[in-house]
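Asks: The structure under discussion is supplied below as structure tokens; questions concerning it will follow.
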Amino acid sequence: MAPPMTLQQWIIWKKMNKAHEALQNTTTVTEQQKEQIILDIQNEEVQPTRRDKFRYLLYTCCATSSRVLAWMFLVCILLIIVLVSCFVTISRIQWNKDIQVLGPVIDWNVTQRAVYQPLQTRRIARSLRMQHPVPKYVEVNMTSIPQGVYYEPHPEPIVVKERVLGLSQILMINSENIANNANLTQEVKKLLTEMVNEEMQSLSDVMIDFEIPLGDPRDQEQYIHRKCYQEFANCYLVKYKEPKPWPKEGLIADQCPLPGYHAGLTYNRQSIWDYYIKVESIRPANWTTKSKYGQARLGSFYIPSSLRQINVSHVLFCSDQLYSKWYNIENTIEQNERFLLNKLNNLTSGTSVLKKRALPKDWSSQGKNALFREINVLDICSKPESVILLNTSYYSFSLWEGDCNFTKDMISQLVPECDGFYNNSKWMHMHPYACRFWRSKKNEKEETKCRDGETKRCLYYPLWDSPESTYDFGYLAYQKNFPSPICIEQQKIRDQDYEVYSLYQERKIASKAYGIDTVLFSLKNFLNYTGTPVNEMPNARAFVGLIDPKFPPSYPNVTREHYTSCNNRKRRSVDNNYAKLRSMGYALTGAVQTLSQISDINDENLQQGIYLLRDHVITLMEATLHDISVMEGMFAVQHLHTHLNHLKTMLLERRIDWTYMSSTWLQQQLQKSDDEMKVIKRIARSLVYYVKQTHSSPTATAWEIGLYYELVIPKHIYLNNWNVVNIGHLVKSAGQLTHVTIAHPYEIINKECVETIYLHLEDCTRQDYVICDVVKIVQPCGNSSDTSDCPVWAEAVKEPFVQVNPLKNGSYLVLASSTDCQIPPYVPSIVTVNETTSCFGLDFKRPLVAEERLSFEPRLPNLQLRLPHLVGIIAKIKGIKIEVTSSGESIKEQIERAKAELLRLDIHEGDTPAWIQQLAAATKDVWPAAASALQGIGNFLSGTAQGIFGTAFSLLGYLKPILIGVGVILLVILIFKIVSWIPTKKKNQ
């Protein structure tokens, strides 16, 4: 293609064209003249005018076909830009009009009833193949829900916290004390020990030890008292004036029943039976009683040498069975504890030695039985060791013939009631045991008679003989049930003026100087002086003789594991404790962090209880049990097992077993009513911070459990509550289905008396009751007050929309975008049917019982909401939410804030056909003609154009930013190219 001509060439070419056109139309000029004229034009000096230059400029711009096409392309692009700009401008104008158009009005409070008649086929009896449709009438009751909110009963009371108090309790469990209270045998004691160890070990296996900032409980006076009271409360040391043993090997105590199995009435096992010498008729040859039992008689009791040691100087006993009348077994353990402490404080003077008036007359000439009682006649049966080791004299109660020189011939003289007893029929009307001896002299001497050659099995003939079937002869005689020849003789054993020490008082004094650990260590060793701990013996048998013991014992330094000091101990770091708590999942409102709230106890309202609430509360388990002394052995163990298992279960669930905490004491300290205490006890939480075994032996065990309690003190308790269930409403506007819900400022409606209160809860936990830090009283949504307007949230949903929730009363909560069973669409309704029917593809069943109206149903103020026309589209755009309130001013404010988001549609960032169709739907109610045109364009682009271009056309939506960038670059290049065609200087050609 030839390049464009220069200006001179173009002017000459233009003149030659004009000359050629002029010469073609004339006949007067010859050919030679024409050639001459052309040559003159070519040789003529050209002087271009402005008009020539302008025309030449136009020539250069369109000199070639490519330049013409470029101009055409540029014009088309400019035309498209103009058209698109006009379209966008018109669309923006239309969007602004659509925004300002008000949409639907939501108005709840609609109640209606319908009779639904589904067709149900019924088989005719005469034709098994024929089925005929018959109408079935189903009554459907529909009640719309005000403001789209359903209220269901909230059964849990709502408790508002006033403050949180922390409280520590140390629970001590000593199986020996429990066994003594229940009078258990050694075999049952072992079972009890195993049971306690099993339950406590299982609790310890799932608990971790950590510290609380309340100090070491072992430095607390109450802990020291409880610990030592549990170990040494009834332990005493008696010092003889001069060591003297029991004078004889034998003991006559005919007032005690004999052992054995007898028909009829049986007696409880007596401790003295351990020393009974049974009468046996088969003995070795030449066997005598003296050879084995000394002066003791067969059929009586033998005192072993261990109780008759010559050099025994002290008696150590741990028993409550020698106390005088002030100690009543019918009292509770706490009452007896209080009485005992008062006695010990009054009967000691800063030392562990008891005053003389605390002792019985038999022990001291100045005794007044202030603490201990006199030993009675029957004590030898149940407490033989106490009589043998502590009595200064003994009165034998004998029914043996020959004692006191009583014989059969003298019975009539000794007992007036027996005068002439054997000479008349009086004996037929008296007791068969009356007026005779228990043991009669049958032989002149005791001897054995053997067969020839027999030395091991010979017949033995005792000096006294009588059938043992009369096992309760002496006891009945002592009760004076019949006249008998009783011989009572006094035996002087040892001198008076005993000196008695209280081990509990010794602990009280020594622990202040040496510490509780050292004192416990020394005194426990002292109780184990003979190899068997005295406090682990049965109460009635816990009496042992000691040979010159050192008392008070020495108190060596005992290294103890401190709980508060970090020096010289098995370090349990705080960080490790926190890590353990987190790993174990403890969450007692922050576990250890909550312990800092113990400072709340400094409230002035609790001044009288500060020292109690701040220190550890020490509790003995045996003091909290029922009276187990009336139970038999296994029943007492089962009773304790039930208590322990319940305690363990409660602690694992972080609850409090109030059996072991005095709620009366706590109520006095907190000054709360009974109803408030019920709530406090119900919502209180517990946390075990240590479980340890403090003593272990085959027949006894002792444990300590450290418990931390978190007590929530209520400020207010809301009852009769209703829970808010926000269902919402459906709105279809601008071709979009929208789920609209009101953001109510409350979660609970409370009805107290006649006042309805709307509550907003903050920082709540659910522990049986709902416990909240903050509860605010707010106003409901309504048109009456500008301050009560509530935001409305809109969310785009897809059609069809069906939401059916069955309610507890047998009704159904329905929200649907369509109608079925004459249930209205868009409106949330409570539907109740009287027969089973199918609606929305689901079976609606009648309630099991007739529907009952509640006495109180929350009532809300009437509320009408007018929503913007484009509320559905607003909600659909990238999840944007618009807040719409019930006042017109608020709506305008919300619309202004939403305009910026709505006008983003002008800068299209999505699928073009969908955007145009959305615009058409929004314009339909405002400008139907424009909406039809836009709908047609959108349908063409999404339908026909999609079919023509296929996937490539749809990809343009994703490649649009790239294509626009490339197009802009090409357009700039084209413009620069066209500009370069314009001559800026004279060309030589």
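Along the chain as shown, residues are numbered 1 onward.
Cβ atoms are placed via backbone N, Cα and C, with glycine included.
Listed in Swiss-Prot as a mutagenesis experiment, W10 to A is described as follows: Complete loss of particle release; when associated with A-13. Under its mutagenesis annotations, Swiss-Prot gives W13 to A the following note: Complete loss of particle release; when associated with A-10. For the mutagenesis of K14 to R, Swiss-Prot gives this note: Strong increase of subviral particles release; when associated with R-15; R-18; R-34 and R-53. The structure shown keeps the original residue. Record note (Swiss-Prot), mutagenesis K15 to R: Strong increase of subviral particles release; when associated with R-14; R-18; R-34 and R-53. The unchanged residue is displayed. The mutagenesis experiment K18 to R is recorded by Swiss-Prot, whose note states: Strong increase of subviral particles release; when associated with R-14; R-15; R-34 and R-53. Per Swiss-Prot, mutagenesis K34 to R is noted as: Strong increase of subviral particles release; when associated with R-14; R-15; R-18 and R-53. For the mutagenesis result K53 to R, the note given in Swiss-Prot is Strong increase of subviral particles release; when associated with R-14; R-15; R-18 and R-34. Quoting Swiss-Prot on the mutagenesis of K985 to S: Increased budding from plasma membrane and decreased budding from ER.
Each of these features: where is it, how hidden is it, and who are its neighbours?
Replies: Secondary structure from DSSP puts W10 (mutagenesis position) in a helix. Taking Cβ-Cβ distances under 8 Å and a sequence separation of 6 or more, the neighbours of W10 (mutagenesis position) in its chain are Y56, Y59.
Annotation note: K15 (mutagenesis position) sits in a helical segment as assigned by DSSP.
Around K18 (mutagenesis position), a 10 Å sphere centred on its CB holds 11 further CB atoms from the protein chains shown.
The Cβ neighbour count for K34 (mutagenesis position), using a 10 Å radius and every protein chain shown, is 15. K34 (mutagenesis position) carries a helical DSSP state (H, G or I).
In the three-state DSSP reading, K53 (mutagenesis position) counts as helix.
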Asks: Below 8 Å Cβ to Cβ and six or more residues apart, same chain only. Which residues does that give for W13 (mutagenesis position)?
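Replies: Set apart from W13 (mutagenesis position) by at least 6 residues yet with Cβ under 8 Å, we have M5.
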Asks: Specify the nearest of the mutagenesis positions K14, K18, K34 to K53 (mutagenesis position), where nearness means the distance between Cα atoms.
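Replies: Comparing Cα positions, the closest of these mutagenesis positions turns out to be K14.
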